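Colleague: Can you read through this structure? Questions will come right after.
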Amino acid sequence: MSLTRLLIRDFRNIETADLALSPGFNFLVGANGSGKTSVLEAIYTLGHGRAFRSLQIGRVIRHEQEAFVLHGRLQGEERETAIGLTKDKQGDSKVRIDGTDGHKVAELAHLMPMQLITPEGFTLLNGGPKYRRAFLDWGCFHNEPGFFTAWSNLKRLLKQRNAALRQVTRYEQLRPWDKELIPLAEQISTWRAEYSAGIAADMADTCKQFLPEFSLTFSFQRGWEKETEYAEVLERNFERDRQLTYTAHGPHKADLRIRADGAPVEDTLSRGQLKLLMCALRLAQGEFLTRESGRRCLYLIDDFASELDDERRGLLASRLKATQSQVFVSAISAEHVIDMSDENSKMFTVEKGKITD
């Protein structure tokens, strides 16, 4: 599915824009601060309900306006879908699909699977475990229909359990929460383990092409001891959890450990190599989705040329073309992306929030 049309109103520095898009490559060229990243962020927000540069809604809505409005048209193999998102300064959202209100942001996320590659995206590799859990959970969300409901219930129960830890004195008082929590934790961990095992070969193959000088390994850590039932872990650690006032073990502590030649990648790879690895992982994830479900990702790439030499840019471009997916690329100069252009691509110029093609 590709985004054929995008309407933006009062988002960042963009007052209004109406863009007819290519199902292939779309290039956004402009100086720093022109608004090209804002276009990428508008697409991301339309599919996630939140921006990727700021969690503060006031910074995303254009100055002195009350709300932003985003609309898009998605073209699938058999039908077209109209989607819309409005969000005001109070953080209240309205999601519209095919003319009807009352939909959830998760429905937009399902309709628009996308991969984001930005200069800030290094957190996938050198940030905390939560960023790699998000990587795994993206895959589980798009591959397991029951994942989102289970994940939402897990978050709710963990919050309730942590609150209860401040009040209880005996483990038996926690059993009502743990009775619900344990099967959810085990199911989510199983889904994550299966997904990480399934995508491992894709990640290894793509990384070998991008970083042939390193031997990369991927290891899923579920968040508690191997070969130990989660129920046993919770009961055994009750006193420690009560002192900490939070649950110290579980799927909320899971990680995907990534190593290069046996060492953590953040300690081994240069910044340019980290970007290549990030690109490789995002590509592998998108290609795995296509193979498993027939669906294609949208790829959003901000500041394409940074950290990459000509050879590596060419490699990334060729791999993106091979996916036959829709790709949005921002760059300071058209020279950085001209080699990626073909007769089906579109080039947009962005200047002070104004977009022309």
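Just so you know, glycine gets a Cβ as well, placed from its N, Cα and C.
None of the noted substitutions appears here; every position holds its original residue.
Since this is a predicted model, take the numbers as computed values, not measurements.
Grabbed the feature section from Swiss-Prot, which reads as follows:
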BINDING   Gly30, Ala31, Asn32, Gly33, Ser34, Gly35, Lys36, Thr37  ATP binding site
MUTAGEN   Lys36 to Arg  Weakly active
Colleague: Identify, among the binding-site residues Asn32, Ser34, Thr37, the residue whose Cβ has the fewest other Cβ atoms within 10 Å in this structure.
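Modeller: If we count Cβ atoms within 10 Å for the binding-site residues Asn32, Ser34, Thr37, the smallest count is at Asn32.
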Colleague: Could you tell me which of these binding-site residues, Gly33, Gly35, has the greatest number of Cβ atoms within 10 Å of its own Cβ?
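Modeller: Within the set of binding-site residues, the most crowded position is Gly35.
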Colleague: Which residues, in sequence order, are found in the same chain with Cβ within 8 Å of the centroid defined by the Cβ atoms of Gly30, Ala31, Asn32, Gly33, Ser34, Gly35, Lys36, Thr37 at the ATP site, excluding those residues themselves?
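Modeller: Apart from the listed residues, the neighbours are Ser38, Ser330, Ile332, Val350, Glu351.
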Colleague: Counting other CB atoms within 10 A of each CB, which of the recorded positions Gly30, Ala31, Lys36 comes out lowest?
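Modeller: Result for the recorded positions Gly30, Ala31, Lys36: minimum number of other Cβ atoms within 10 Å at Ala31.
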Colleague: Indicate whether Gly30 (ATP binding site) is helix, strand or coil by DSSP.
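Modeller: DSSP call for Gly30 (ATP binding site): coil, neither helix nor strand.
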Colleague: How many whole Å apart are the CA atoms of Gly30 (ATP binding site) and Lys36 (mutagenesis position)?
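Modeller: It is 6 Å, counting Cα to Cα.
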